[in-house]
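Asks: Sharing a structure below in structure tokens format, with a few things to ask.
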Amino acid sequence: MTPPHNYLAVIKVVGIGGGGVNAVNRMIEQGLKGVEFIAINTDAQALLMSDADVKLDVGRDSTRGLGAGADPEVGRKAAEDAKDEIEELLRGADMVFVTAGEGGGTGTGGAPVVASIARKLGALTVGVVTRPFSFEGKRRSNQAENGIAALRESCDTLIVIPNDRLLQMGDAAVSLMDAFRSADEVLLNGVQGITDLITTPGLINVDFADVKGIMSGAGTALMGIGSARGEGRSLKAAEIAINSPLLEASMEGAQGVLMSIAGGSDLGLFEINEAASLVQDAAHPDANIIFGTVIDDSLGDEVRVTVIAAGFDVSGPGRKPVMGETGGAHRIESAKAGKLTSTLFEPVDAVSVPLHTNGATLSIGGDDDDVDVPPFMRR
């Protein structure tokens, strides 16, 4: 008699570098379920503090466990030297998330190596990374752009969270920690919004093949997350998701949209239809739109909507945000045949804005690879 097979998708989340390892720690703290966590770093001391299921210190010979010194080449070589070990850790995965803070050493240089290995093994590979603030300096910004370009070539789908957009999320007096916490929630909920669709049963189920159909070889992706309570909650949550200030570039040309609606057992068919219709109205007429629901009674009366748009040209012009009826704006009018009906994701040029830290001191720079920790992870 043959033993029963496990037909559940195997999902692994890899945090590499100071930022990636801290991101994994935060996901574990928040109770992200159904995935295996792997932490990879050149800083052996920082790795000891990780709560990940599996820890791998790389670059033992070249860095002696002291970090990459904010040098991506050191990070790349450290990951290359540990290729066999990384491959063994990723073997058997159906989907691999690679998360890092771009601009430093280990994450910037090592993330493309990890992603390449995962993809070679046949796993659906998704990168989720942060772009540093403009005020962190030109060198770090240039390193981040090079790292993002390399990671884009190595992943099926790459989601970039631009930290400069945090400055648009509140008034001028927003605290440093509140701004970082907002980005933290985007990173966590972005991964969770995808994994929950696969691992959590819902009224409308989405399986791994559906997710793979949207994200395989999709290139750059946009991600939006929204939540709301009370009357019109689903529509409000969808509006927030598709107009998130943490999204960069325009949705024009998107060929695939993945949408998740999470709520309690009282989640109604009418409100699901409202939220899905808003996204459908905003998408390309020929786009492949897949949506599913996740029933989670711990949410109470809250509804969460996650929208991921993939397979589009980020060079297209920006559009004004879509607003539903709850936002007081006009509904989207039908476009001519062959034209986009989307007015999503208006890009905003990065600007230098004074950051009010409420008395906190923020240190930027230096050779310590701790700078690889995304700002929203710094305590």
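Using N, Cα and C of the backbone, Cβ positions are placed for all residues, glycine too.
Sharing the feature lines straight out of Swiss-Prot:
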type	residues	note
BINDING	Gly18, Gly19, Gly20, Val21, Asn22, Gly105, Thr106, Gly107, Glu136, Arg140, Asp184	GTP binding site
MUTAGEN	Asn22 to Ala	Strong decrease in GTPase activity
MUTAGEN	Phe135 to Glu	Strong decrease in GTPase activity
MUTAGEN	Gly137 to Glu	Strong decrease in GTPase activity
MUTAGEN	Lys138 to Ala	Decrease in GTPase activity
MUTAGEN	Asp210 to Gly	Reduces FtsZ polymerization and GTP hydrolysis. Does not affect the structure or the stability of the unpolymerized FtsZ
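What does the local environment look like for each feature on the list?
Replies: According to its DSSP assignment, Glu136 (GTP binding site) is helical. Its Cβ placed at the centre, Glu136 (GTP binding site) has 20 other Cβ atoms within 10 Å.
According to its DSSP assignment, Asn22 (mutagenesis position) is helical. Asn22 (mutagenesis position): 27 other CB atoms within 10 A of its CB, across all protein chains.
All protein chains considered, the CB of Phe135 (mutagenesis position) has 17 other CB atoms within 10 Å.
Using a 10 Å radius centred on the Cβ of Gly137 (mutagenesis position) and all shown protein chains, the other Cβ atoms total 15.
Cβ neighbour count for Lys138 (mutagenesis position) (all protein chains, 10 Å cutoff from its Cβ): 8.
Annotation for Asp210 (mutagenesis position): spatial neighbours Leu197, Leu258, Ile290, Gly292, criterion Cβ-Cβ under 8 Å with sequence separation of six or more.
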Asks: In the structure shown, which of the binding-site residues Gly18, Gly20 has the fewest other Cβ atoms within 10 Å?
Replies: Gly18
Asks: At the level of the C-alpha atoms, what whole-angstrom distance separates Lys138 (mutagenesis position) and Gly18 (GTP binding site)?
Replies: 20
Asks: Of the mutagenesis positions listed here (Asn22, Phe135, Gly137), which is spatially closest to Thr106 (GTP binding site) when Cα positions are compared?
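Replies: Considering only the listed mutagenesis positions, the nearest one is Asn22.
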